[in-house]
Amino acid sequence: MAALPMLWTGLVLLGLLGFPQTPAQGHDTVQPNFQQDKFLGRWYSAGLASNSSWFREKKELLFMCQTVVAPSTEGGLNLTSTFLRKNQCETKVMVLQPAGVPGQYTYNSPHWGSFHSLSVVETDYDEYAFLFSKGTKGPGQDFRMATLYSRAQLLKEELKEKFITFSKDQGLTEEDIVFLPQPDKCIQE
């Protein structure tokens, strides 16, 4: 049971940064005229969807985390995520580098020895953002993950439906999707 918090931590980072993968072939769509300055601030990881069998097995054990997005000195983003781990609040910082197109970022994971790509596909900046990662876990193993960021901890039903549609548009199914419950600590409104 002690391994569950570590698995949760890894999955939160998956949602934020994508799965350890090889560089993506081509680029996913990105929010038109993405404005990084409007994307900054506090977000909650409110929904995740993935075609990973591990994710499907563990998704019911996950909780919402809080991420503060700030500009990095290199023009990218610093993501400071706070989450519940072993019944204590833990914070991790990740730096996303710009990938040429506004709204697209890369991250090199020393832990996994891998390269990640992350795209902000759609956002209204004030209420929600849809992020998407894709790649391969190995020969012939396709991986996709959609993430719903929300400015509020409680989601409107319309936003849930919109995320379900977005996830299905990425080739994911209803059973691939989870809306994360709020933990009893570690995040603030």
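Numbering starts at 1 and runs along the chain as displayed.
Positions of Cβ are set from backbone N, Cα and C atoms, glycine also.
Taken verbatim from Swiss-Prot:
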type: MUTAGEN; residues: C65 to A or S; note: Loss of enzymatic activity
type: ACT_SITE; residues: C65; note: active site, nucleophile
type: MUTAGEN; residues: C89 to A or S; note: Disrupts disulfide bond
type: MUTAGEN; residues: C186 to A or S; note: Disrupts disulfide bond
C65, C89, C186: which of these mutagenesis positions has the sparsest Cβ neighbourhood within 10 Å? C89
Measuring Cα to Cα, how many Å separate C89 (mutagenesis position) from C186 (mutagenesis position)? 5
